[in-house]
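Below is one structure; the comments refer to it alone.
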Amino acid sequence: MVAVRRRRTQASNPRSEPPQHMSDHDSDSDWDTVCEECSSGKQPAKLLLCDKCDKGFHLFCLRPILVSVPKGSWFCPSCSKHQIPKSFPLIQTKIIDFFRIKRSPDSSQISSSSDSIGKKRKKTSLVMSKKKRRLLPYNPSNDPQRRLEQMASLATALRASNTKFSNELTYVSGKAPRSANQAAFEKGGMQVLSKEGVETLALCKKMMDLGECPPLMVVFDPYEGFTVEADRFIKDWTIITEYVGDVDYLSNREDDYDGDSMMTLLHASDPSQCLVICPDRRSNIARFISGINNHSPEGRKKQNLKCVRFNINGEARVLLVANRDISKGERLYYDYNGYEHEYPTEHFV
């Protein structure tokens with residue numbers, strides 16, 4: 001469909017024409033639009049047209065569910081050749097190149113740094129620890145082969161999403177410059193990450209640079225799409241990852257219907273200064289962590305991570321942190337609507 005630009009919604013029903021006496025409203029809801037999955041013409045604004053067969057599907061009837069109309073061409077499951085994503089090759093050199101892993105002459109230094117942070121905390125009294133909890137670095141899996149499998153699972157998801165790996169916020173020409181990211185602009189202020197917290201985050205970054213990734217597996221679910229599961233026990237208050245991607249002004253993305261993974265970075269009093277993180281081109285594992293259903297008690301019970309924005313050296317950063325102990329094999333979830341409450345989650349599992 002290239003002759004007329006439209007949002008590929010309101011799929012026509014070729015099986016019948018509406019009677020002349022019907023109103024335009026009845027025509028739109030009962031005749032002009034239909035979902036091939038539920039056979040309903042309701043909510044025509046959420047019906048997506050296949051660019052090949054022109055059949056309609058509700059965004060929430062698709063598997064996995066779509067939360068917004070995608071950019072460019074879209075093909076229904078019958079017309080699409082997309083099946084289970086092809087796994088990234090479990091070859092060390094390819095994984096090292098994909099993640100740009102730095103070779104370290106002595107990786108034991110990283111482990112000792114993590115242990116020293118833990119020893120410092122043990123000296124703190126129980127009373128003090130209750131008053132001021134501290135962030136923990138994640139503990140990588142001990143088995144190097146298992147870490148390769150974990151990274152290969154992430155590479156599979158990134159490649160299927162046509163996304164390059166990045167573990168930092170990126171500032172590119174034509175979008176928001178780094179100078180725009182000033183935590184001081186945050187409406188109501190932003191909490192400052194402590195010196196020890198900054199050191200803990202830096203340790204997590206260093207471990208990832210050396211291939212000691214978080215103990216997580218990216219798993220493709222036919223209902224939810226790519227999901228993330230804990231591959232070992234994770235303690236409460238452990239840093240899971242930083243939410244990264246291209247930084248842009250919110251005003252540039254207000255009409256981005258495909259920006260379902262955008263994250264608030266800066267919620268400024270001046271709307272022109274509001275920033276978002278866009279992981280559609282560059283991202284890490286944060287992009288694939290699932291959101292809870294805010295509309296059901298069962299959905300809220302699944303939450304095991306929280307999204308927290310910190311002032312780090314004057315800049316806004318977003319961290320995903322465990323908000324309780326997480327068992328091995330447990331799927332990771334956090335609240336997509338922690339700030340603006342604008343993300344549609346009513347059809348989430």
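Just so it is clear, glycine is given a Cβ too, placed from its N, Cα and C backbone atoms.
Original residues only.
In Swiss-Prot, a mutagenesis experiment is listed as LEU49 to Trp, annotated with the note Loss of methylation activity. For the mutagenesis of GLN92 to Ala, Swiss-Prot gives this note: Loss of methylation activity. The structure shown keeps the original residue. Quoted from Swiss-Prot, the note on mutagenesis experiment ILE95 to Ala is: Loss of methylation activity. For GLU186 to Asp, Swiss-Prot lists a mutagenesis experiment annotated as follows: 24% methylation activity on histone H3.1 and loss of methylation activity on histone H3.3. Here the residue is the original one, while Swiss-Prot reports the published mutagenesis MET190 to Ala with the comment 87% methylation activity on histone H3.1 and 2% methylation activity on histone H3.3. Residues annotated as substrate binding site in Swiss-Prot, with similarity to another entry given as evidence: MET190, ARG309, TYR339, GLU340. The annotation domain 'SET' is assigned in Swiss-Prot to 214-337. The S-adenosyl-L-methionine binding site annotation in Swiss-Prot covers GLU224, GLY225, PHE226, ARG287, PHE288, ILE289, SER290, GLY291, TYR343, VAL349. In Swiss-Prot, the entry for mutagenesis ARG309 to Ala states: 2% methylation activity on histone H3.1 and 2% methylation activity on histone H3.3. The structure shown retains the original residue. Record note (Swiss-Prot), mutagenesis TYR339 to Ala: 98% methylation activity on histone H3.1 and 22% methylation activity on histone H3.3. The unchanged residue is displayed.
Known features from Swiss-Prot, placed on the structure.
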residue: LEU49; record: mutagenesis position; CB count, 10 Å: 22
residue: GLN92; record: mutagenesis position; CB count, 10 Å: 15
residue: ILE95; record: mutagenesis position; CB count, 10 Å: 22
residue: GLU186; record: mutagenesis position; CB count, 10 Å: 20
residue: MET190; record: mutagenesis position; CB count, 10 Å: 20
residue: GLU224; record: S-adenosyl-L-methionine binding site; CB count, 10 Å: 17
residue: PHE226; record: S-adenosyl-L-methionine binding site; CB count, 10 Å: 22
residue: PHE288; record: S-adenosyl-L-methionine binding site; CB count, 10 Å: 25
residue: SER290; record: S-adenosyl-L-methionine binding site; CB count, 10 Å: 22
residue: ARG309; record: mutagenesis position; CB count, 10 Å: 22
C-alpha of ARG309 (mutagenesis position) to C-alpha of PHE226 (S-adenosyl-L-methionine binding site): distance in Å? 24
To the nearest whole angstrom, what is the C-alpha distance linking PHE226 (S-adenosyl-L-methionine binding site) and MET190 (mutagenesis position)? 31
Rounded Cα separation (Å) that holds between ILE95 (mutagenesis position) and PHE288 (S-adenosyl-L-methionine binding site): 19
Per-region confidence, the domain 'SET' (214-337) (mean pLDDT, whole number): 91
Rounded Cα separation (Å) that holds between GLU186 (mutagenesis position) and PHE288 (S-adenosyl-L-methionine binding site): 26
Rank aside, I only need the closest one: which of the binding-site residues GLU224, PHE288, SER290 has its C-alpha nearest to that of GLN92 (mutagenesis position)? PHE288
For MET190 (mutagenesis position) and PHE288 (S-adenosyl-L-methionine binding site), the CA-to-CA distance in whole Å is 26
For the domain 'SET' (214-337), jot down how many residues DSSP puts in helix, in strand and in coil. 15 helix, 55 strand, 54 coil
Roughly how many Å lie between the Cα atoms of PHE288 (S-adenosyl-L-methionine binding site) and LEU49 (mutagenesis position), rounded to a whole value? 25
